[in-house]
Each structure stands twice: as C-alpha cells, then as structure tokens.
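First the structure, in the form of structure tokens, and then the observations on it.
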Amino acid sequence: MSKDYQSLAKLSPFELKDELIKIASSDGNRLMLNAGRGNPNFLATTPRRAFFRLGLFAAAESELSYSYMTTVGVGGLAKIDGIEGRFERYIAENRDQEGVRFLGKSLSYVRDQLGLDPAAFLHEMVDGILGCNYPVPPRMLNISEKIVRQYIIREMGADAIPSESVNLFAVEGGTAAMAYIFESLKLNGLLKAGDKVAIGMPVFTPYIEIPELAQYALEEVAINADPSLNWQYPDSELDKLKDPAIKIFFCVNPSNPPSVKMDQRSLERVRNIVAEHRPDLMILTDDVYGTFADDFQSLFAICPENTLLVYSFSKYFGATGWRLGVVAAHQQNVFDLALDKLQESEKVALDHRYRSLLPDVRSLKFIDRLVADSRAVALNHTAGLSTPQQVQMALFSLFALMDEADEYKHTLKQLIRRRETTLYRELGMPPLRDENAVDYYTLIDLQDVTAKLYGEAFSEWAVKQSSTGDMLFRIADETGIVLLPGRGFGSNRPSGRASLANLNEYEYAAIGRALRKMADELYAEYSGQAQNL
C-alpha cells in the first residue's frame, strides 16, 4: 500500500480521490461511502419550480409574436408592453402551483421592497430564460445584478456598504471566477513571475496549485491556521501580510477543509494591517461556505476597497451543475489603483490590448477587464454568463432574500450538524463544537483521534506506522470509506477530510463505526507488540 500511495503522492486530493474510490469499491459485497467530495445531496426546490414555471410563461409570451406560425413552433421576442398584466393573469390562473406562487411573491418583492420596475424585471426574466439574446451588459444583466447584489451584501455581512458601490460579474461558478481572476491579474501586470502571494492554509487545493503553474510562477507564503486555536489564524501568521513584498492574500472563508469562519479578532487584525501598514494589499476571498456560518462577515465587508469577493451558488442551493457565481468588486478599489501605478510602458501595452473596447483604455476598470479577458478581448461583445443561468441566479437570490426568518438556512445547518454529531458519536468522541465552526466539512485529525481514544503513546505509534496517505488507502481498502488527505490542502496535521454534505445520516454513522473499528484493531496490534517487548 505504501508503494501505491507514494506513486500517487503528487496528485491533487481530488484526483487522488478517484484512486481511493477504486480501492473502496473493490469489494462488491460492501457499500462504498464516498465522503471525499463536497457536492451536497440537498438542493433548493422552490426556486427551481419557479424557474420551470417561468419558462412556460416565457414560451407563451414568445408565441404572442408570429402567432400565425406557432403551429410549426415559431415564436418571437417578448414584448414589454402589457407584460405585467399578462403575468398577473398567469399567476391568478395557476396559483395552486408552488413555483407560480413564488413568482407572484417575487414580483411583489422586486416592486415593493427593492423598488425596481416590475415590467422591466419581468421582461428581463422572460427574455433571459428564453435565451434569445446575448447577455447585455456582458458583465451582468442590469436587474439581475441589482437583485443578486442585495443577496450578496446581506449574506456577506456587508450591510454597511452602499449597494450601488458594488459591481458584480456573473460567472460560471467559483471555478471560472478563480481562473479569470488569476489570468487577468497576470495579463494586467498586477502579478508577475516571482511575486509573493500569501495563502491562508489549509485551503482548497487549486489555490496552492495555480500559483505554482509555470505560467504564473508565483512565490507562495503560507498563512497557517492553528488547530490548537480551532483553526484560526494566529496574529503572528496574519502579521506576515505586513511584508510589502506580498502582493495579494488568497483565502477561503469559511475555510476548506477545516470549515471554520474567520473570527472577529482575525478580521480586525487584517483590517488594521491594511489600514496601518498595507493600504495597497490586494485580497481575494472565496466565501462559498459563508451562508452556512452563523453571523458571517466577509473580508469584503471589512476591507471592501482591497478585496475581490468570489461567491458561488453551488453549495448552498445544491447547484454545482448550474455553474453559477459572481465576482464582486467595490467601485473604488486597489486593483484599479494598481493599474494606474503601472509603468508607462506597461500601460502602453495594455492600451494596445484593450484598444478595441473604448477610446480611453486607462479608464477601464479591472472588473471590466476580467470580462474582456474571459473572452480573449476580441469577443467581449459576446461575453457574459448565459441568460438562463442569470435568471436562475436571480431566483435563488430572491428565494433567500424573501426568507426573512432564514428557515431554509436553519434547516440546512441543522442537517449537516446532525450528521457531524452522528459521525463522532459512533467514533466514540464528542462532536467538535465551536462558535465559528460551519461544519460543511470535518477534518478528522488522525493523531488527535487516536490520542483521545487510547492515549498519546498509542497515537505516536500509530502515526509512525504509516503516512497519512497510507492510512487513507488502508481506510478505503478495509472499510470502503473515501476521505481526502488533509495534507493535500496544506494542513500540517495527519488528517482526512470528510464532507458532511453529500451522504445521509445513517451513512455517517457507518463511517464513524468503521473508523472506530479500525482504531480498535490498530490498538490491539499495538498492545500485542507492547506485550512482546
């Protein structure tokens, strides 16, 4: 087993997972339990019902044009004149349908709470769900941006930021956001080969792997969370950000895999570092798990002018296949200031790159360069997330905004926390409780678990017997359970990451029992060796 693991040690945890699955699935008489991936097995149904019902209304709106050809399935573009009245009739005639009731409430919320033009909203939704026009503006549809922006500001704890000061770029999930941002930072000279980038560790593996690619060749500086501090960043680690050689700080908040939000002390520490030492520091925060946290506040809320926020709808709404996300930027930000401070020769080169977009290239904001770069600049006029995707994103946002009691959120939190309690109960340990814990994942610290079960001496022996990777292969081989190695996420502790989102409660009970059984067998082996000494 050791030889097998060593040959695969350089793989990303997500690629290593496939090898672990092969081993865990090798026994046809045993259930394979894959706790390695974060794809949730829950999803929001109401905004999806609304999406499909809206599609039926939109198709009928299309057929108001070219009605003489509807027998062969030809429709035209939706018309805004009278659309509100026709929609209200549709609602009245189909009020018994859950998705339709939600659409009716959405229209009321958009009109009465957000103060948006109801006809313009309906026309954008109908036109968007039909997918019959290019996304205009390419960055994001106008009304969809206003709706999603309200959701982002609320969920990221950024209520102090005026909504109109935030720009959004709708993207194909967090994956696309990361790829676009790294590439535009390089293309615009904001990150160059050899530059130092700080990375909050442990972290989602691509944040470690992307800077190491030859096309970026960045020098990584680890900002290490401390497991003894419940995975918070010590002040001494955050103080590394004072180094003027560090250009940007990448972090996932709440973290992945520890699944802990940054506490108020850490947020204030970063705020003070930026204010007193590093007003030029660029920050990129990926806050996809923020909606699972209690009283969450993003670095974007703390340092809005220094921070690019990446948010994906994938986990909270069970929408990994939809590929929905946004990049948020404050209108006054250090990314634009850094562009202004480039050498004249670099500015001239960028003038040439973006010359087809507008006469005054130097007024082009970084977020708009992201849009252009995402389509090789020349195709900027056809850039943008598909309009049906933007409609679903807007409906997800309205679903959360109208749920003022946060019933959906509380239900999901209870679900994943019950799963964690069940896993650790069967393992024979109390669940890991912390006010900053999010519990979407749990990082099972193999050294800590073995020490608590059978003492420090056994724990030291068990860790010496095999590497973490070997142990995870053994777990897969003997129990059929797939965990991802914590070390692959930048953790310095021997650990395995288990997602608490993608299996059912009884399956987490089985995982806990299987891990406990394996620990008992290891202890019996250890005890036998001790007696023979």
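Quick reminder: no glycine exception, Cβ is built from N, Cα and C everywhere.
Modelled residues match the original; the substitutions are not represented.
For Gly115, Asn256, Arg497, the entry in Swiss-Prot reads L-aspartate binding site. Under the three-state DSSP scheme, Gly115 (L-aspartate binding site) falls in the coil class. Listed in sequence order, the same-chain residues six or more apart from Gly115 (L-aspartate binding site) with CB atoms under 8 A from its CB number zero; the list is none.
Swiss-Prot lists Tyr134 to Phe among its mutagenesis entries, and the accompanying note reads: Slightly reduced activity. Note: Tyr134 (mutagenesis position) has non-local neighbours His381, Thr382, Gly384, i.e. same-chain residues 6+ apart with C-beta under 8 A of its own C-beta.
According to Swiss-Prot, the mutagenesis experiment Lys315 to Ala carries this note: Slightly reduced activity. Summarising the environment of Lys315 (mutagenesis position), the number of other Cβ atoms within 10 Å of its Cβ, over all protein chains shown, is 21.
In this view, Arg487 (mutagenesis position) is surrounded by 19 other Cβ atoms within 10 Å of its Cβ, with every protein chain counted. Among the sequence features in Swiss-Prot, the mutagenesis site Arg487 to Ala is noted as follows: Loss of activity.
Around the Cβ of Asn256 (L-aspartate binding site), a 10 Å sphere holds 24 further Cβ atoms from the protein chains shown. Summarising the environment of Arg497 (L-aspartate binding site), the number of other Cβ atoms within 10 Å of its Cβ, over all protein chains shown, is 26.
In the three-state DSSP scheme, Arg487 (mutagenesis position) is classed as helix.
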